[in-house]
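Worksheet: the structure to be examined is printed underneath.
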Amino acid sequence: MSARSSGLVAAAALPVPSSSSSVAGGDVPRPPPRRRAASVAGQQQTRQEFGNGYTPRRSLAAVNDSGDSCHLRIVVLTGQSLAKKDIFGASDPYVRIDLNTINGDINIDSVLTKTKKKTLNPTWNEEFIFRVKPSEHKLVFQVFDENRLTRDDFLGMVELTLVNLPTEQEGRTIGEQSYTLRPRRSVGAKSRIKGTLRIYHAFIRETREQSEPSSGNSDGEWEHVEATNAGETSAQPHPFPTGGHDALPAGWEERQDANGRTYYVNHTARTTQWDRPTVLNSHSSQSTDDQLASDFQRRFHISVDDTESGRSADSISHNSIEDNNNAAGLAYTPKTAATSSAPPNTPTNNNGILAQIAMQYRAEEDQDPTVDHTSFVYNSLRHPVAHRQPEISATSLQNDLRPVREAPGVPDIAITNPFTRRAAGNMAGGAGWQQERRRQQMQLHIQQHQQRQQQQQQNRILLDVDHRQQEPQHRGQRHQQQHRPSNEDTDHTDSHNPSDISAPSTRRNSEEDNAAVPPMEQNTGGEEEPLPPRWSMQVAPNGRTFFIDHASRRTTWIDPRNGRASPMPNQTRRVEDDLGPLPEGWEERVHTDGRVFYIDHNTRTTQWEDPRLSNPNIAGQAVPYSRDYKQKYEYFKSHIRKPTNVPNKFEIRIRRTSILEDSYRIISSVTKTDLLKTKLWVEFEGETGLDYGGLAREWFYLLSKEMFNPYYGLFEYSAMDNYTLQINNGSGLCNEEHLSYFKFIGRIAGMAVYHGKLLDAFFIRPFYKMMLQKPIDLKDMESVDTEYYNSLMWIKENDPRILELTFCLDEDVFGQKSQHELKPGGANIDVTNENKDEYIKLVIEWRFVARVKEQMSSFLDGFGSIIPLNLIKIFDEHELELLMCGIQNIDVKDWRENTLYKGDYHMNHIIIQWFWRAVLSFSNEMRSRLLQFVTGTSRVPMNGFKELYGSNGPQMFTIEKWGTPNNFPRAHTCFNRLDLPPYEGYLQLKDKLIKAIEGSQGFAGVD
């Protein structure tokens, strides 16, 4: 279905980003399940082919108990002779698979296949893996016909019990089953059902042999590749976990992300990983887990637990390592980097250490040619040789192992996964290649040790200088402090190191951490009051200031000068978002998948919604709901007379370049005004849009711009501003047919009210009072002309005789002066205390009523031909303004709360977050233009976005996923829907959206 086009040429094709994996986080909100999961279609392999790199989709539900649960393989193959639902005799079928409980029919999980367009015999060939309990669960297959305009049509269902299903075994062939589609069991189900659904289903054989590696492996999760025989590789492990695995270690949990991939959560260290942990490597890395947990507490130092506050925290700088390895094709996975350190003022024998490492390296190579070289480097750092200096203990080296994000091309010095290791082994070309590889890795390892020793020496020099100076001026210098727990340090439990303190050149640089402020030191407090001796001040990565006591080697949030904690920072915005600071006590962070969430440290809660949406200065004034107005409007609509004996629609064919003249000619020529009350069908010349409400709103919007343009001389701006309009009393001098035009404008205003559209104009308050035939008082003058109002107020409150005024006013018409008597003989009547009230009343009547009486009479004549004037008298002047013109200021929070999402989008989707961030950064004018681009009108109804109207009545603002990042957004004004492509970044989305709004040219298709 076509839609409003942006009229802009799309940019070159951009790469589509890969989906981010979900990572378990403490208080980070979880998004709701997607409406339609990404599927793997077109796979026609046999059951034996699944081991060759093919990974089937898995259920989103993960049953994490080891009772009678097992894996069930489902392959949705084809459908035959389905029912016809589309008007052209075809359907767009897809299958929804529900995993339900037998008792209570409670839904556990749902997945969907892809939609096959315009066919009654679809072929899906999509495979799914469910973890089920056969005695408690069942599967329900429902076939639907996708419909983008209304709800999807039901084509039939199959209910499958799981008790007697076959199990896959080697040498056994399991056939496909064909099931007849049946209707729902509900009494009111009347859908026409026919056809069959072909399905393959079988339990996956789950044995311990499938999950256990060969006995020759030193680790249950890793395999070693023979370096001398690149052609021999171990068997490919099963692409999905099975029930044959050993039990998870204590504190671990198995989960699945939105794409069906299994990952493992370490609740002790609060980390996640793809590889399944075992009890062996869990115990061997317990101290590493403790260190990672400490790292986590430092990173989220705002809400550190009291039980963790006593732990000493190391501030380790990670050195980036240059890759001097020129051998192409090495498949290393950067995971961890090892950093060794020595306590301050302790000399280390670099040459001895490096020589011993080299000897052990060669000995290890000679003993076992199959050992992985990267494993040796990792183990040599975790288990140092016995002759190493006593100051460099195994614990200190082990604590230095930190996960870092290194630049591309940096070789790994940690154990790689079996697939990476196999890839590296396959590329081994012979003994010469192996020797060159050993030599290069050894050189790299020695170079890394030298770099670490040099960095430690620099750190010790900086630390010694800091201890000697004892002056606050050192706070302005950037340095790195390495602190190791000692016996006297372990007793201090009143503070906790808030974060790692590192130089910008060695600090992790991640896009996911772009909401944090880089760590820095400042000496702002030194200007007011110097810090005590041996104290310094720094800024944590989140922007909060903390203090360092070098005497006791402690850090604290408490300012030693006044005893108060440093204030929470207002998160610094990025340059593209000039939205102002966050409220006090709030912090913005970026989730692992790129979405932004907000932390309220006052209540210790997290949320996806930007708290600035509640700030009317940023998001716009809130729309006050009026129940009284709602009742009046319903009464008004019920008493409007419906036309009889008229055609189904009234066609209006116009040109955009002459919309005022064409509309005036068509509307003024209508003698039977009931025709104007029928359904409007607007067509713009040269455009193929079909008007189902959107084009009519566009017509009213564009015509309002022209009708009320002061350029034509019919209206003029009031003295207060340049957007509030009043009737030009000299309109007859600009247009001889001005009264006919005012009647035409009255008809347009009446048609807008009758059809529930809005005019893009705002009139002065006396204009609405004249429509309601209410008297105009002095207070109404204040909003039109403040100076004139102040003059009349002075006359009202003082004796006007000193001004020597008469009942006669001077009038300037196009430079010609003239006098107008407010009453007969007024030029000879002085204004006194006795008659000043009469004078003020006559001035107001002449200013607002008498001068424009003919124009207003023609306007009401045209308006009354559509809407009886007695019906609008139930409204006051404020409500009449909202009835005709809507609300000018747009409340983004109300807009967001009354928006629907379709496709894969939901309220917390990253694309939707970027969209609302862009809207929040827009000015009110740009928000109005966006609203006009999508709905056809720039005005909001009286009670907000909940009362937006579409082609068939109330229609909420809708955002649907569509297109590629190369496309511009497009709008369906008849449905108030914005088709928003999945852009790759916030700036790209904002730029494309602005260009689409500003480059909109017309309509094409249904609108």
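Yeah, the Cβs are placed from backbone N, Cα and C, and that goes for glycine too.
Heads up, this one's the original sequence, none of the swaps are in it.
Residues or ranges marked as active site, glycyl thioester intermediate by Swiss-Prot: C974. Under the DSSP three-state reduction, C974 (mutagenesis position) is assigned to coil, being neither helix nor strand.
Annotation source Swiss-Prot lists domain 'WW 1' at 246-279.
For 529-562, the entry in Swiss-Prot reads domain 'WW 2'.
The annotation domain 'WW 3' is assigned in Swiss-Prot to 580-613.
For C974 (mutagenesis position), the number of other Cβ atoms no farther than 10 Å from its own Cβ, over all displayed protein chains, is 26. Under mutagenesis, Swiss-Prot gives C974 to A with this note: Abolishes activity; no effect on interaction with comm.
Secondary structure by DSSP for the domain 'WW 3' (580-613): 3 helix, 13 strand, 18 coil. Broken down by DSSP into helix, strand and coil, the domain 'WW 2' (529-562) contains 0 helix, 14 strand, 20 coil.
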